[in-house]
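Have a look at the structure below, then the notes.
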Amino acid sequence: MHLVRWLICLIQLWVQLGAAGSVTLLDPLLIEIPNGKLRGRDNGHYYSYEAIPYAEPPTGELRFEVPKPYKQQWTNTFDATQPPVLCMQWNQFINGTNKLLGVEDCLTVSVYRPKNSSRNNFPVVANLHGGAFMFGGPSQYGHENIMREGSVILVTIGYRLGPLGFVSTGDADLSGNFGLKDQRLALLWIKQNIASFGGEPENILVVGHSAGGASVHLQMLREDFSKLAKAAISFSGNALDPWVIQQGLRGRAFELGRIVGCGQASDSGTLKKCLKSKPAIEIVSAVRSFLVFSYVPFTPFGPAIESPDAPEAFITQHPIDIIKSGKFSQVPWAVTYTTEDGGYNAALLLEKQASSGRELIVDLNDRWFDWAPYLLFYRDSMTTIKDMDDYSRKLRQEYLGDRRFSVESYWDVQRMFTDLLFKNSVTVSVDLHRKYGKSPVYAFVYDNPSEVGVGQILSGRNDVYFGTVHGDDVFLIFNVSFVPANRRPDEEIISRNFIKMLEYFALSTDDTMAYGDCVFQNNVGSKHMQLLSITRDGCENKQLNCFI
């Protein structure tokens, strides 16, 4: 009799735990969410549940529309053992003339949960991948490093890219920002479902690198973001970078229509209807027509300021105006850069041309006034050619003086790219948030060059010193294929410190943030910029006199 009662109590306990959303005790690979049951994969030291749809496929009549939550009910167990596919894209890092990758039906999330841990539940890191809003994918930022530490659940997100994600005519008919709206729906899915995987919905940290970092910032500028996440980190990208908020998108939208055979469209509604009828491959392949040379500009299609009457508009004001209004989510935020972030995309200037055998940077001596507005993203922000030429001349004089563009002067060209595309906006965004926000604002700079990074990949060269370029920090958190697996001892330490930093920030009960032995200093209420410097030798808090 006592045995029967004990068994009944045990069964009731299992039922209660299952109802509470915990991972099934009898089979941790079998997870139940509102759509039904799904089965993941055992990877030794972690479990993975990949390519779970969070939105209806954005195809057919749902192309160029606000994403719709995935409602299908599974009659059989969903197979979550296959890696996510890439959203269709024209990828910069593919050699050759055909850079097309991916498919249109791609709106999925993937969940990675540590195994063999003393914890039953984990804080959550949701990652928005980078790629200039044009390319990349959730699998681009590998999960092995984070899973090795066994301290957080990682969720990666696929979202629409390039023209499929960001074409816009600036009005309600074709408003744009579909990729950002995808991200937001995915974050809502995480909030509602992560407990079923052993995640803590009250401890969600949203992070992103480059365009992912800018996406994090843009998500944070919505007042309802605080309902989806506890804190946020933008690595080497924020909403104030000049390549983020696009101008001239209406003209590009109609030019896209002309390229794919919608040239007869005279209004946004007609253009949208025509574009919906065209093969996605044709639309994405048209990206090549918007590149001046190589992959420049690297973001021909990106976030837009939408019309207030657009359906479910994402942002209707410039980020600066949103911050000044104070109407954004008050969650702790960290923003970062690397000392030579401009190695992307300055490094491609060192690539030797097959026709002449000389580097592209040499051609800048004759093409600077033509190319600079595209390289540094002021082509659409200035009204006259004279304004552009005057600014181009000023930049060249400030960074090069009377020297010519050459391999020998590359370092100063890269410094220009770092300042204008990444570093300067960190200072401005921190300054604005400390003035008009209430929640903590943190910043750090990373200075520790990797052996192989974006500089070497884009230039195809190992004979040039690039410094600490774009991604050298984040690629110690999320492993990528082109970074050597045999990292230096200092990089192993930094990798662990970074991952612990994410865990600390997600779990923090007082909104503080720490890296190793260094506690970040809050910029809110400070007269000087508080910046944590991270190097191979450790970390140090610094004060910079750079606020206005």
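Keep in mind that glycine also has a Cβ here, set from the backbone N, Cα and C atoms.
Neighbour density for Ser210 (active site, acyl-ester intermediate): within 10 A of its CB lie 28 other CB atoms from the protein chains shown. Taken from Swiss-Prot, the feature active site, acyl-ester intermediate applies to Ser210, supported by sequence analysis.
Listed in Swiss-Prot as a natural variant, Ser139 to Gly is described as follows: In strain: GB4E, GB8E, GB115E, GB139E, GB336E, JR198E and JR341E. Taking the Cβ of Ser139 (variant position) as reference, residues of its chain lying under 8 Å away and at least six apart in sequence are, in sequence order, Pro83, Pro84, Leu86, Thr156. Following the DSSP three-state reduction, the secondary structure of Ser139 (variant position) is helix.
According to Swiss-Prot, the natural variant Ser226 to Thr carries the following note: In strain: GB4E, GB8E, GB139E, JR50E and JR198E. The Cβ of Ser226 (variant position) has Ser329, Gln330, Val331 as same-chain neighbours under 8 Å, each 6 or more residues away in sequence.
Its Cβ placed at the centre, Leu228 (variant position) has 23 other Cβ atoms within 10 Å. Annotation of the natural variant Leu228 to Val in Swiss-Prot: In strain: GB4E, GB8E, GB115E, GB139E, GB336E, JR50E and JR198E; the original residue is retained in the structure shown.
Residue environment of Gly269 (variant position) contains 14 other Cβ atoms, counted within 10 Å of its Cβ in all protein chains. Annotation of the natural variant Gly269 to Val in Swiss-Prot: In strain: GB4E, GB8E, GB115E, GB139E, JR198E and JR341E; the original residue is retained in the structure shown.
According to Swiss-Prot, the natural variant Ser307 to Thr carries the following note: In strain: GB115E. Note on Ser307 (variant position): other Cβ atoms within 10 Å of its Cβ, all shown chains, come to 17. Ser307 (variant position) carries neither a helix nor a strand DSSP state and counts as coil.
Record note (Swiss-Prot), natural variant Gln330 to Lys: In strain: JR198E. The unchanged residue is displayed.
According to Swiss-Prot, the natural variant Tyr442 to Phe carries the annotation: In strain: JR341E. Spatially close to Tyr442 (variant position) yet at least six residues away along the chain are Pro332, Trp333, Ala334, Val335, Met513, Phe520, Gln521, Asn522, Asn523, Gln530, Leu532, judged by Cβ distances under 8 angstroms. In the three-state DSSP classification, Tyr442 (variant position) falls within a strand.
Within the same chain, residues at least six positions away from Cys546 (variant position) with a Cβ under 8 Å of its Cβ are Thr427, His528, Met529. Under the three-state DSSP scheme, Cys546 (variant position) falls in the coil class. Listed in Swiss-Prot as a natural variant, Cys546 to Phe is described as follows: In strain: GB139E and JR50E.
Within 10 Å of the C-beta of Gln330 (variant position) there are 16 other C-beta atoms, taking all protein chains into account.
DSSP gives Gln330 (variant position) a coil state; it is part of no helix or strand. Cα separation, Gly269 (variant position) to Leu228 (variant position), rounded: 33 Å.
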